[in-house]
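Visitor: As annotated by Swiss-Prot, Ca(2+) binding site applies to Asp63, Asp69, Asp122, Asp124, with the evidence given as sequence analysis. What Swiss-Prot records for 26-163 is domain 'C2 1'. As annotated by Swiss-Prot, domain 'C2 2' applies to 176-303, with the evidence given as sequence analysis. Taken from Swiss-Prot, the feature domain 'VWFA' covers 341-560, and the record attributes it to sequence analysis. For the mutagenesis of Asp63 to Ala, Swiss-Prot gives this note: No effect. No effect; when associated with A-69. Loss of function; when associated with A-69; A-122 and A-124. Loss of function, but no effect on targeting; when associated with A-69; A-122; A-124; A-209; A-215 and A-269. The structure shown keeps the original residue. One mutagenesis experiment catalogued in Swiss-Prot, Asp122 to Ala, is accompanied by this note: No effect; when associated with A-124. No effect; when associated with A-269. Loss of function; when associated with A-63; A-69 and A-124. Loss of function, but no effect on targeting; when associated with A-63; A-69; A-124; A-209; A-215 and A-269. Among the mutagenesis results in Swiss-Prot, Asp124 to Ala has the note: No effect; when associated with A-122. Loss of function; when associated with A-63; A-69 and A-122. Loss of function, but no effect on targeting; when associated with A-63; A-69; A-122; A-209; A-215 and A-269. The residue drawn here is the original one. Quoted from Swiss-Prot, the note on the mutagenesis of Asp269 to Ala is: No effect. No effect; when associated with A-122. Loss of function; when associated with A-209 and A-215. Loss of function, but no effect on targeting; when associated with A-63; A-69; A-122; A-124; A-209 and A-215. The mutagenesis experiment Ala350 to Val is recorded by Swiss-Prot, whose note states: Loss of function and reduced interaction with BAP1; when associated with A-353. Under the heading of mutagenesis, Swiss-Prot lists Gly353 to Ala and annotates it as follows: Loss of function and reduced interaction with BAP1; when associated with V-350.
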Amino acid sequence: MGNCCSDVASGAGATAGVGGSGSSAALGATNDALDYYLKSKGFNGLFSQIELSFSASNLRDRDVLSKSDPMVVVYQKEKDATLSEVFRSEVVLNSLAPKWIKKFIVAYHFETVQTLVFRVYDVDTKFQNSREEMLKLDEQQFLGEATCALSEIITKSTRTSTLELKRKDGFAPQAQPHHGKLIIHAEESLASKISTEIVFRCSNLESKDLFSKSDPFLVVSKIVEHGTPIPVSKTEVRKNDLNPIWKPVFLSVQQVGSKDSPVIIECSDFNSNGKHSLIGKVQKSLSDLEKLHLAGQGINFSLPTGAGQNKVLKSQLFVDKFTETVHHTFLEYLASGFELNFMVAIDFTASNGNPRLPDSLHYIDPSGRLNAYQRAIMDVGEVLQFYDSDKRFPAWGFGARPIDAPVSHCFNLNGSSSYSEVDGIQGIMTSYTSALFNVSLAGPTLFGPVINAAAMIASASLAQGSRKYYVLLIITDGVITDLQETKDALVSASDLPLSILIVGVGGADFKEMEILDADKGERLESSSGRLASRDIVQFVALRDVQYGEISVVQALLAELPSQFLTYMRIRNMKPIPP
């Protein structure tokens, strides 16, 4: 399954570069800069508020005259592997099977691996009247610990995980059979399911550009106590428009706190250098915006002045649409049995450099330091593997000449002629390293064949009624030479349960690649004039994020849940309760 073979004709016919139109490229760069600007200010992808409940069974009895008095403590593993305490339950007296009442509220972010460590302690009787947060843990008796990713809990059909408790030294439960079990149950908050659709319109905006009208966009930010407002949503940029109407903005109540929590709506004139000019801003709650819609009234923007006052402007903001609906969430689909299936395609063209030389993008460092391709595979794969039950991933290479064969633009990374799957992320890494020594780097850079191979798998799965959504990661160092063929493949694939993540490595000019990312411009159009039914591409240049606060995996995966939900809604597919 998933086998793809040499495409000699494509290779011979695509040796020259194919350029996009200047306007499309400019539009792509424009919104790419906007996305980077927002992410630098804290804008993240879809998230859900999760409530974790705890109980335990068969805990070890460490008290002589009574049963243990257990308390559970939760830690979050940070990037540097240190543990930060984030929660303590109450103490349950005299119980080896406690059911704690206190809940742990955590924000689930799909694009990161949120590793949690749970430790259970027997609280000494002499501390019975002390507040839990004042207890010194080194003065309590340790009963056992367990570790898991938050995604492992919420992807189970029952949203309940039973974890074996073990000693801190890592001894297996079989060696110490009396540590007991910790049961964790997850519930998604109702606020995660309430979606507000808002259509904003403005009138009489000030022109900030010298020779043209402003290019306005809106950013909606929530207000946090003692902190900088955090962006939670944005509109597209409207070119040369002083009376713009934007596409709908979707907000969940939890994103802003509550319906009565104030939000700041800023209207700015876009500049490609990232220095956007503020046109004006307003501060209102969702309830206020609903009232404006019902009354058909606008509200005037204001601008802060140097004297600490606000200057009221003639420019106004209107709410043309305001509707609230309870919708199915990403987590509801996962709990009902939907899976995300990971696939990867790796660029083996000669522009990567000789793999045996240290300056090659494909160089395998004997010290174990990962190259850019290995980092992208690990970073994305480590997140997505939790959503795939069998963890068998199709893996391809393109742009190379296998031994005694012509140049192939889609060959199985494992060397097989009949199947493309490998076992786990480590299987991809091993096959990638092996392939480097079994193929000759060639060219040109063609995406069409690997996209079509992924689309064939997604199409077959859809025909079988499988509850699977596929995610293809393409890692490349160069500009594609089959731009129109790639557009055709993407437009066709937009009807399938498939998203495509593209990572650009090295120093190439990736402007043409940004054209493929439809959220940075108009929808893709095929050579026959057909438009893509939805956006399925997310592109990130590794150099743009590797030194910032936003990781490549966050930048890539932030939009994936939204793409998944868009597909489900277009096809009217609903999660069937477990």
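Keep in mind that glycine also has a Cβ here, set from the backbone N, Cα and C atoms.
Unsubstituted: the structure retains its original residues.
If you look at the structure here, what lies around each of the features I listed?
Guide: In the predicted structure, the domain 'C2 2' (176-303) carries a mean pLDDT of 88.
Asp122 (mutagenesis position) falls within a strand when secondary structure is assigned with DSSP.
Other Cβ atoms within 10 Å of the Cβ of Asp124 (mutagenesis position), summed over all protein chains shown, number 15.
Classification of Asp269 (mutagenesis position) by DSSP places it within a strand.
Here Ala350 (mutagenesis position) comes close to Gly399, Leu441, Ala442, Gly443: these same-chain residues lie at least six apart in sequence, with C-beta atoms under 8 angstroms from its C-beta. Taken residue by residue with DSSP, Ala350 (mutagenesis position) is part of a helix.
The 10 Å shell around the Cβ of Gly353 (mutagenesis position) contains 16 further Cβ atoms across the protein chains shown.
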Visitor: Just checking: which of Asp69, Asp269, Gly353 have a Cα that is within 10 Å of the Cα of Asp124 (mutagenesis position), counting only these recorded positions?
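Guide: Those close enough are Asp69.
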Visitor: Would you kindly give the Cα-Cα distance separating Asp69 (Ca(2+) binding site) and Asp122 (mutagenesis position), rounded to the nearest Å?
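Guide: Per the Cα atoms, Asp122 (mutagenesis position) and Asp69 (Ca(2+) binding site) stand 5 Å apart.
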Visitor: Enter the number of other CB atoms within 10 angstroms of the CB of Asp69 (Ca(2+) binding site).
Guide: 22
